[in-house]
Amino acid sequence: MALAGAPAGGPCAPALEALLGAGALRLLDSSQIVIISAAQDASAPPAPTGPAAPAAGPCDPDLLLFATPQAPRPTPSAPRPALGRPPVKRRLDLETDHQYLAESSGPARGRGRHPGKGVKSPGEKSRYETSLNLTTKRFLELLSHSADGVVDLNWAAEVLKVQKRRIYDITNVLEGIQLIAKKSKNHIQWLGSHTTVGVGGRLEGLTQDLRQLQESEQQLDHLMNICTTQLRLLSEDTDSQRLAYVTCQDLRSIADPAEQMVMVIKAPPETQLQAVDSSENFQISLKSKQGPIDVFLCPEETVGGISPGKTPSQEVTSEEENRATDSATIVSPPPSSPPSSLTTDPSQSLLSLEQEPLLSRMGSLRAPVDEDRLSPLVAADSLLEHVREDFSGLLPEEFISLSPPHEALDYHFGLEEGEGIRDLFDCDFGDLTPLDF
């Protein structure tokens, strides 16, 4: 190693060489040495050199050596550490549940974790079982089973197997929101809902009522299905269409005429019906946009009289009853009777309301008919042929036909104050002789 930074033959060079030769200094090849020496007096003799040289006296120069520290040179096989980062001391082991393990594990410092800590014993309760939420639910369940809503807190703590202070925590909250009230020190009463007292019996009764309603609903659905099937067969079956009619006797057999009034409603399709059932009276509202609505009264059959559904009877006392007879007429005649057509034109009405008292005294107008067999009403012309002789003394010789007959839509219009019934028909009533009664 060469010395640099000092002139050759300087006073410090021999001393430094002596130190290096003796092995007193261990320097590397890359070490740098800085030598600082003090000035020497020129009159002083030179100091001897060599290992046996005496120590320098007060006049000897001071020699200060400074070496720059250097890190050891890395070997070519070792990886060079990254600048600014500490060397990696851990590695990732994916086979040990993603845990970082040290390369060399030393003895654990401090107190180690007990191996049995965190493992619950079989008899230990979970956190949810001891929670206040579950305890409150169980306490309210005890309140619901109480007959009068009063619960002893000591008994509740024993049943729930919890500390009494937790029962007090629950009761304090419930008392604060006015759901319970303290009867005494250890007794509380439920005030939230009085329906909870004895709710089991009421629940059983309501369940039974619901079961009965479901059975009734199923029975009604079954009857509605039967009626729907019968109506479809009645309207679609050819053999059943000829029997699609109803008589006054059928209507009177449904209800007692002495206590109930039977009314027949003849309405066009798509008629809206609204019924209001109140405690005082019963109201029915009908509304139709397709045509007029006819309402007929089914009269009560008197003793010795004949049903209006068989032949015209003198028992009919109003125009509504005459119209009820028309509605009860057979739509299609049975096979035993000859086919005939029924018309409801005003020209075929027999008598007015003023002539009916006279007919009531004429017993000959009653034609004998079979009570067991029903026949449709015949036309007015055929009836006049049978009773023409009986009317000879009371009525004119001929009836005037009111023509042309009006249709259903013609009755939607009314008459003015100066018009009468003759203005509805194109005929002359001047030749008619007034009837004197």
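Cβ coordinates are placed from backbone N, Cα and C, and glycine is handled just like the others.
Original residues only: the substitutions mentioned are not part of this model.
The mutagenesis experiment LYS117 to Arg is recorded by Swiss-Prot, whose note states: Abolishes acetylation; when associated with R-120 and R-125.
For the mutagenesis result LYS120 to Arg, the note given in Swiss-Prot is Abolishes acetylation; when associated with R-117 and R-125.
In Swiss-Prot, a published mutagenesis experiment is listed as LYS125 to Arg, annotated Abolishes acetylation; when associated with R-117 and R-120.
For the published mutagenesis LEU132 to Glu, Swiss-Prot gives the following note: Abolishes interaction with and repression of CEBPA and inhibition of adipogenesis. Note on LEU132 (mutagenesis position): other Cβ atoms within 10 Å of its Cβ, all shown chains, come to 13.
As a published mutagenesis entry, LYS185 to Arg appears in Swiss-Prot alongside the note: Abrogates methylation by SETD7. Loss of interaction with L3MBTL3. Loss of ubiquitination by the CRL4-DCAF5 E3 ubiquitin ligase complex. LYS185 (mutagenesis position) falls within neither a helix nor a strand when secondary structure is assigned with DSSP, and so counts as coil.
The note that Swiss-Prot attaches to the published mutagenesis SER364 to Ala is: Abrogates in vitro phosphorylation by CHEK2 and CHEK2-dependent stabilization of E2F1 upon DNA damage.
Swiss-Prot lists SER403 to Ala among its mutagenesis entries, and the accompanying note reads: Decreased phosphorylation by GSK3B, leading to abolished interaction with USP11 and subsequent deubiquitination.
Among the mutagenesis results in Swiss-Prot, TYR411 to Cys has the note: No retinoblastoma protein binding. No effect on interaction with and repression of CEBPA. The residue drawn here is the original one.
Annotation of the mutagenesis experiment THR433 to Ala in Swiss-Prot: Decreased phosphorylation by GSK3B.
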Between LYS185 (mutagenesis position) and LEU132 (mutagenesis position): CA-CA distance (Å):
22
Going by DSSP, give the three-state secondary structure for LEU132 (mutagenesis position).
helix
Please work out the number of neighbouring Cβ atoms within 10 Å of the Cβ of LYS185 (mutagenesis position), leaving out its own Cβ.
8
